[in-house]
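Q: Here it is: the structure, laid out below.
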Amino acid sequence: MASEKGPSNKDYTLRRRIEPWEFEVFFDPQELRKEACLLYEIKWGASSKTWRSSGKNTTNHVEVNFLEKLTSEGRLGPSTCCSITWFLSWSPCWECSMAIREFLSQHPGVTLIIFVARLFQHMDRRNRQGLKDLVTSGVTVRVMSVSEYCYCWENFVNYPPGKAAQWPRYPPRWMLMYALELYCIILGLPPCLKISRRHQKQLTFFSLTPQYCHYKMIPPYILLATGLLQPSVPWR
């Protein structure tokens with residue numbers, strides 16, 4: 001049964017939570033909003049406590065803002081161990097990917113997991129290579145699924161009383177299409193996902209244009225989930 005209360009007043013992250021409308025407009029997979037939003041959590045060493053907050057683009061991309069802020073606070077030394085999880089409305093561009101890799105090379109005790117709602121300009125070869133290089137360097141990059149949307153709603157959003165279980169339900173197919181394209185990027189395959197926009201009605205359309213290499217390299221369970229492969233029906 002859902003709680004009739006909103007986030008507890010004792011929650012130390014309450015003042016840093018974003019509003020429900022912000023979460024909906026920033027993290028909707030079909031909404032191609034230009035601005036980016038970052039929800040993040042940090043676990044320091046063996047501590048059981050998790051520090052959560054959020055950030056948005058300024059004159060710099062939100063990823064760079066985070067790295068600069070964390071470095072300037074003085075808590076992070078070359079031997080400091082911490083685990084960082086990002087929930088990004090857009091995946092990092094190639095320049096941010098380079099900055100992230102440079103940061104991690106200077107702080108080998110830091111681990112980073114990145115969940116993204118959308119892929120930023122995924123047709124750009126530099127952005128594709130940047131994401132691939134992140135994964136190669138040990139960063140976990142994944143597309144947000146239903147469980148991540150639920151988690152973010154409960155832990156980062158100032159939801160109204162009685163709305164703890166009422167996070168936005170976006171069609172899983174959009175998430176699967178982005179996940180398929182991310183898989184293509186990691187494997188070094190050509191783009192498979194095409195996104196088009198009709199500006200008059202502000203409608204976003206997703207389509208898949210697979211090639212032979214996609215069918216050859218991508219696991220069947222992913223192709224089945226996105227409808228690119230039909231399940232076999234046994235003969236009787």
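Glycine residues also receive a Cβ, built from the backbone N, Cα and C atoms like all the rest.
Don't look for the substitutions in this one, it keeps the originals.
Annotation source Swiss-Prot lists active site, proton donor at E63, citing similarity to another entry. Feature annotation from Swiss-Prot assigns Zn(2+) binding site to H61, C93, C96; the stated evidence is similarity to another entry. Residues or ranges marked as domain 'CMP/dCMP-type deaminase' in Swiss-Prot: 10-134. Quoting Swiss-Prot on the mutagenesis of H61 to A: None or little editing activity. In Swiss-Prot, the entry for mutagenesis H61 to C states: Retains most editing activity. The structure shown retains the original residue. In Swiss-Prot, a published mutagenesis experiment is listed as V62 to A, annotated Retains most editing activity. Among the mutagenesis experiments that Swiss-Prot reports, E63 to A is described with the note: None or little editing activity. Mutagenesis annotation in Swiss-Prot: P92 to A, described as Retains most editing activity; the structure shown retains the original residue. Record note (Swiss-Prot), mutagenesis C93 to A: None or little editing activity. The unchanged residue is displayed.
Can you walk me through where each of these features ends up in the structure?
A: For E63 (mutagenesis position), the same-chain residues that are 6 or more apart in sequence and have a Cβ closer than 8 Å to its Cβ are L38, W86, L88, P92, C96, A99, I100.
In the three-state DSSP scheme, C96 (Zn(2+) binding site) falls into the helix class.
Per-class residue totals from DSSP over the domain 'CMP/dCMP-type deaminase' (10-134), listed helix then strand then coil: 45 helix, 29 strand, 51 coil.
Cβ neighbour count for H61 (mutagenesis position) (all protein chains, 10 Å cutoff from its Cβ): 19.
Sequence-distant neighbours of V62 (mutagenesis position): residues of the same chain at least 6 apart with a C-beta under 8 Å from its C-beta are A36, C37, L38, G55, K56, L88.
P92 (mutagenesis position) counts 26 other C-beta atoms within 10 Å of its own C-beta, drawing on all protein chains shown.
If you draw a 10 Å sphere around the CB of C93 (mutagenesis position), it holds 19 other CB atoms from the protein chains shown.
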Q: Other than H61, C93, C96, which residues of the same chain sit close to Zn(2+)? List them in sequence order, counting a residue when its Cβ is within 8 Å of the Cβ centroid of the site.
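A: Near the Zn(2+) site, the remaining chain residues are V62, E63, V64, P92, W94, E95, S97, A99, F120.
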Q: Within 10 angstroms of the C-beta of C96 (Zn(2+) binding site), what count of other C-beta atoms is obtained when all protein chains are considered?
A: 24
